[in-house]
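Colleague: Dropping a structure here in structure tokens format, bear with me for questions.
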Amino acid sequence: MSDDDERGEEYLFKIVIIGDSAVGKSNLLTRYARNEFNPNSKATIGVEFQTQSMLIDGKEVKAQIWDTAGQERFRAVTSAYYRGAVGALVVYDITRSSTFENVGRWLDELNTHSDTTVAKMLIGNKCDLESIRAVSVEEGKSLAESEGLFFMETSALDSTNVKTAFEMVIREIYSNISRKQLNSDSYKEELTVNRVSLVKNENEGTKTFSCCSR
């Protein structure tokens with residue numbers, strides 16, 4: 001048996017990070033992918049992505065995480081950005097209520113351009129700035145519950161909950177995929193298009209709710 005056979009099936013999941021400009025999307029990604037933080041990071045134009053791997057049930061799971069990298073300033077995020085996404089982090093800045101108020105628009109756009117089974121997490125970023133908080137934990141939690149989302153507060157600056165948030169979404173994607181029936185021709189075609197290798201898992205995952213309390 002080859003090493004590849006012993007390692008088992010490989011998965012590739014596309015995850016998108018969405019939200020208003022300057023909420024910290026790029027810093028969340030670089031903190032998770034490279035454990036780096038740049039306080040002077042500037043919005044760039046285009047789409048960037050990082051790939052991270054983790055093991056779930058003995059299988060290698062790769063998450064290809066896409067960042068809008070400034071496109072949202074021009075409302076130019078299109079269906080191409082969402083195509084094939086099986087997970088999404090919707091980010092707002094806890095110090096700017098307008099970014100929280102715009103979460104609904106981002107969710108509408110996500111729901112328009114993606115499958116209803118996308119694993120979604122609402123992220124209240126910059127929880128290190130407690131002294132100038134404008135959106136309470138309770139408000140974030142309430143919105144997440146009403147929309148059926150996971151919820152967590154994070155800080156790209158000090159790493160609070162960053163790894164936990166990404167890995168929770170990745171695990172939820174794996175659970176969602178494992179529950180899907182593979183005997184549908186249309187579903188098999190979808191897997192081929194999205195480049196996601198899947199197997200049926202006997203253990204069904206249970207969705208949990210989590211938030212950061214300070």
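Just so you know, glycine gets a Cβ as well, placed from its N, Cα and C.
For all the noted positions, this structure keeps the original residue and models no substitution.
Note that the structure is a prediction, hence the values are computed from the model and not measured.
Swiss-Prot lists these features:
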- 19-26, 67-71, 125-128, 155-156: GTP binding site (BINDING)
- Q71 to L: Loss of GTPase activity (MUTAGEN)
- N125 to I: Decreases GTP-binding efficiency (MUTAGEN)
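Could you give the neighbours, burial and distances for every feature on this list?
Modeller: Cβ neighbours within 10 Å of N125 (mutagenesis position), excluding its own Cβ and spanning all shown chains: 29.
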Colleague: Give the distance between the Cα atoms of K25 (GTP binding site) and N125 (mutagenesis position), rounded to the nearest whole Å.
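Modeller: Cα-Cα, rounded: 9 Å.
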